[in-house]
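Experimental mutagenesis is annotated in Swiss-Prot for ASP22 to Asn, with the remark: Affects symport activity. May function as an uniporter. The mutagenesis experiment ARG102 to Ala is recorded by Swiss-Prot, whose note states: Loss of transport activity. One entry in Swiss-Prot concerns the mutagenesis experiment ILE105 to Ser. Its note says: Affects symport activity. May function as an uniporter. Under its mutagenesis entries, Swiss-Prot includes GLU122 to Ala with the note: Loss of transport activity. Recorded in Swiss-Prot as a mutagenesis result, GLN137 to Ala carries the remark: Loss of transport activity.
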Amino acid sequence: MKANKYLIFILGALGGLLYGYDNGVISGALLFIHKDIPLNSTTEGIVVSSMLIGAIVGAGSSGPLADKLGRRRLVMLIAIVFIIGALILAASTNLALLIIGRLIIGLAVGGSMSTVPVYLSEMAPTEYRGSLGSLNQLMITIGILAAYLVNYAFADIEGWRWMLGLAVVPSVILLVGIYFMPESPRWLLENRNEEAARQVMKITYDDSEIDKELKEMKEINAISESTWTVIKSPWLGRILIVGCIFAIFQQFIGINAVIFYSSSIFAKAGLGEAASILGSVGIGTINVLVTIVAIFVVDKIDRKKLLVGGNIGMIASLLIMAILIWTIGIASSAWIIIVCLSLFIVFFGISWGPVLWVMLPELFPMRARGAATGISALVLNIGTLIVSLFFPILSDALSTEWVFLIFAFIGVLAMIFVIKFLPETRGRSLEEIEYELRERTGARTE
């Protein structure tokens, strides 16, 4: 691929950075919000989970919008929504405004989760699709780390408004940057604009590959089914179920319990407020570094092998952490918790973190890719909502180690699911994957 065109993918993936920032920033901001706006454990859970309720709506609506408006224009709209939500949060003076701001941010987060991976996948040449698709996850981890660093920087002045409001900066960069980016060539071809699709492909593809790729795209488009006909068809229904289960397993393994409540977990272990936030910075740094490694291996190692290997590592980390907390006690095991959470992040960041966002768009056909990815993202957000809402409740009711054991058991189920139900997609064009899945499920391809 032409090296100077990576800017397209970096700017396209900025939506992932905003998703990560708004996921990560709340863990530090919660330590100080309650000093200005009274919060108890219930209202704290509502503030955290309200973003996820918005994300469910955003993910569910953005899929059809991405297919109708185009990937690029929808990302521009998402950036505007991010800006509005961040400004409301920064200006919040009561619980209601906090919840409204988080709901609006959630709309943008849900839209970003379903639209950005599709845009990156459809723009990328086959041999680089895994690496470039992983840019979305890398940006998510950079956003989380940026949130932790901002939290630490403003901890001394208890500046939670700055923590929440600074999301405006990358939102404006995304809005301006995506304005100058091209539309997905597959969306252009789907909307009968072959010449524009060819011009875009000249930017990201080698010239020798363009005719072959366009031929495959047109053959798939020749299957005369509308978006909703494809979505309602039995063959896609089976694939959509696989995609949704894949998405919800990523959350039920417990990653966002770590992201949302990392500062609170460290505080419970006996660290001070600033030290708890600094511990989260370390977690975020590891997340970024291991995702960079994933970018270089995701197109060299089969996707399923990465997922299974990551599962084994995450399960081991959770089990060790649970046993040590059980035997030593959470107040006496702060550094053990940091080490175990770090290992958990390493194994997640090399596997389920990037691979989910690479594979989801790969599983679905062109005519329904935006809508089907949106539905999967909606289900993922429901899973995130359940985890974030019930983790502190279960942690108090059952103790933290039992919650980690539950996550480990779910990790075993996730590994079985990957082995039995997920197809391998590495090294194959999106059109080749669609042909195979149609044949495996008995759908016509003529």
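Cβ atoms are placed via backbone N, Cα and C, with glycine included.
Nothing has been swapped: the model has the original residues at all the noted spots.
Features recorded in Swiss-Prot, as mapped to the structure shown.
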residue : record               : DSSP (3 states)
ASP22   : mutagenesis position : helix
ARG102  : mutagenesis position : helix
GLU122  : mutagenesis position : helix
GLN137  : mutagenesis position : helix
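Among the mutagenesis positions ILE105, GLU122, GLN137, the ones whose Cα sits within 10 Å of the Cα of ASP22 (mutagenesis position) are ILE105. Ranking the mutagenesis positions ASP22, GLU122 by the number of CB atoms within 10 A of their own CB puts ASP22 at the top. There are 27 other CB atoms within 10 A of the CB of GLN137 (mutagenesis position), with all protein chains counted.
Cα-Cα distance from GLU122 (mutagenesis position) to GLN137 (mutagenesis position): 16 Å (rounded to the nearest whole number). Remark: of the mutagenesis positions ARG102, ILE105, the most isolated position is ARG102 (fewest other Cβ atoms within 10 Å of its Cβ). You'll find the Cα of ILE105 (mutagenesis position) roughly 19 Å from the Cα of GLN137 (mutagenesis position).
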